Amino acid sequence: MAEAKTVPVLFLNDSIVLPGMVVPIELDDAARAAVDAARASESGELLIAPRLEDRYPAYGVLASIVQIGRLPNGDAAAVVRGERRAHIGSGTSGPGAALWVQVEEVTDPEPTDETKKLAGEYKKLLLAMLQRRDAWQIVDMVNKITDPSALADTAGYASYLTGTQKRELLETTDVDRRLSLLIGWTGDHLAETEVNDKIAEDVRTGMEKQQKEFLLRQQLAAIRKELGELDDNGDGSSDDYRARIEQADLPEKVREAALREVGKLERASDQSPEGGWIRTWLDTVLDLPWNVRTEDSTDLARAREILDTDHHGLSDVKDRIVEYLAVRGAAPQRGMAVVGGRGSGAVMVLAGPPGVGKTSLGESVARALDRKFVRVALGGVRDEAEIRGHRRTYVGALPGRIVRAIGEAGSMNPVVLLDEIDKVGSDYRGDPAAALLEVLDPAQNHTFRDHYLDLDLDLSDVVFLVTANVIENIPSALLDRMELVEIDGYTADDKLAIAQGFLLPRQRERGGLTSDEVTVTEAALRKIAADYTREPGVRQFERLLAKAMRKAATKLADHPQAAPITIDEPDLVEYLGRPRFLPESAERTAVPGVATGLAVTGLGGDVLYIEANSTEGEPGLQLTGQLGDVMKESAQIAMSYVRAHAKQLGVDPEALNRRIHIHVPAGAVPKDGPSAGVTMVTALVSMATGRKVRGDVGMTGEVTLNGRVLPIGGVKQKLLAAQRAGLSTVFIPQRNQPDLDDVPADVLDALDVRPMTDVADIIAAALEPAHEASTAAAA
């Protein structure tokens, strides 16, 4: 730095002056005093520095006075030129009213190669930005600057830099650092400018295109009018819709509503989005089959043949469809109208575990009726508008799934399958299940009104088939409107027949095989059903058959001489691996305190093991296994009954004055319901007496404090599960005996089903004799 010298100082509030800049300064009292002092001084210079709120400025610019005059508004001003940076020292005294400070000039070192490289990079960015703005005079001026420091200080004129950035440039004495800052700031601004210019160009191009399209449409309309294709009241599109409405077979109210919308279309501006909304609505209305109905087939023999060909078993559903056809055929033949004046529709809910054929049954029903078939998946639907549609005030509004299904079917009397209705949810957008109340109510659905159409749609001719896994998840008001048909799963004989008649031929064909090349014995099929799947349906059964066919196809491809292949029971380990399910009831109940119960889940019936144990400690009852409130109460009732009737049951009361623990595996699965009462009593008595429960026995029923066995639900599913689990004796409540009429005969033949009224009788029959327990204990 040079020697210190004393100069008058002028602090500016809003401006930053860098070396090389020529700027006007309005002369207020302080500025005039500083300018006068500078002109009177020997050097003729003054220091211009920014006024900072938080600190005293460290650097300023020594400036010379170029001219004194007036601004266009008449105010006095001085034009100054920044000459050199200076470091500001302490204040001092001087002549006149001006403030004086001591300063030291900052001298720039000779530029290095790195400095020149940075200067070249910055100049390239600066010239690119100036050329984009067509500032060619400034381009010429910048090209003439060779000093890197002077080039960097031209940024004082840059409008895209903030006051803080310019002040940082003023205080940065290192030229390399100054150029690096400017390269970053200018590069960012240039990129932002390019994006803004691109957006502006896109907007301008879009506006020009829109104006061009508008002009061409006006010219096209004028040409068509001259050719006589239009009258003075239409615009082409509206007349086209009028003609389509007149030709369409529409109900009178629908025709009137459509013509009103055409009138709105004629009055709508071409630039208004309303025109597009009206056209979409008119297209939707005209595409619906308002008066189109297919003729039902009333051939009962043909219907039975179709249903039996596609599905094995399911007699309840098949009988209901045949009854429906019989009524449909008999009423017109006798000149009788449908009761109540409603249409020919029906609403049935097919409830059962997965894989029993509920969804595929819908297509078979449609074929049997000679009707169109449409499937509507409801799983995961949470928006009421999915059912009723969106109101036309919303952008992108569409009709609901019911209206779209009718349009897709092309008739007003299709078979509509509403799949997985128990998976419907609800949130802030409404409850789809509540919207289905009107759809599935035969007394109301002849005037179903979709929000989008806002017209009455007659759904009374539609056959609605609804599928569900868990009936309890369907709202009671909705379930009340439907005819319930429960499909409880297949027996072992059913699965064998399905595999031989449906699954095996299909998977053999998919594997490119024939019956001459690969066969599966009946024993192998029964083994797969019993030890590899153990499911109510046949989905996993079919997957395993597909796996076996793939392995057989691979074997034949590697060794063609291996044909024909016969897969028998001993060969299953080679094709399917080891069995996944083995009879375990005998193993589970091999110790006292374990009883086998029966339960119903969303996947059908299943066995439920209840374990009881006792330990030293304060008397009490501990329950584990994620039990629900009802099941916890059943455990309390069972414990109270055993305590009260200990003598009759042969239980030592002291054995119950311990810490009793009841556990229901699996612990990660929530469980609830009253039907485990008798099983809990049996497990407690077995634990207290040391007598094991017979391994081939299962039981179900609710128990009272007096030991009465009350009826429960799901008898058919539970007996099917007992057969799959390899049980031979099942105890059920006496009042559930009428439910045995619904159980397949082969299941009843395989099981010894004993209706009981008193839990004491169940205990006497289910527990091993006392002398056997004593012998086992001694051994």
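Backbone N, Cα and C define each Cβ position, glycine as well.
Taken from Swiss-Prot, the feature domain 'Lon N-terminal' covers 7-190, and the record attributes it to sequence analysis.
Following the DSSP three-state reduction, the secondary structure of P354 (ATP binding site) is coil. The ATP binding site annotation in Swiss-Prot covers G352, P353, P354, G355, V356, G357, K358, T359, and the record cites sequence analysis as its basis.
When pLDDT is averaged over the domain 'Lon proteolytic' (589-769), the result is 87. Annotation comment: Swiss-Prot describes 589-769 as domain 'Lon proteolytic'.
Here Swiss-Prot describes S675 to A or T as a published mutagenesis experiment; the accompanying note says: Loss of activity. For S675 (mutagenesis position), applying a Cβ distance below 8 Å and a minimum sequence separation of six or more within one chain yields G597, L598, A599, T700, G701, E702, I712, G713, G714.
Quoted from Swiss-Prot, the note on the mutagenesis of S675 to C is: Retains some activity.
Residues or ranges marked as active site by Swiss-Prot: K718 (among others). Other C-beta atoms found within 10 angstroms of the C-beta of K718 (active site) number 30, with every protein chain shown included. Look at K718 (active site): DSSP puts it in a helix.
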Starting from the Cβ centroid of G352, P353, P354, G355, V356, G357, K358, T359, which together make up the recorded ATP site, report each further residue of the same chain whose Cβ lies within 8 Å of that point, ordered by sequence.
L350, T467, N469, I487, P536, G537
Local Cβ density at G352 (ATP binding site) - other Cβ atoms counted within 10 Å:
26
To see if you understand the setup: which same-chain residues, six or more apart in sequence, place their Cβ under 8 Å from that of V356 (ATP binding site)?
L314, I487, G489, Y490, P536, G537, V538
If one measures from the C-alpha of T359 (ATP binding site) to the C-alpha of K718 (active site), what distance in angstrom results, rounded to a whole number?
23
Hey, which of the binding-site residues P354, G357 is the loneliest by Cβ count within 10 Å?
P354
Most Cβ neighbours inside 10 Å, all chains, among the binding-site residues P353, G355:
P353
Binding-site residues: K358, T359 - member with fewest neighbouring CB atoms within 10 Å:
T359
Integer Cα-Cα distance in angstrom, G352 (ATP binding site) to K718 (active site):
13
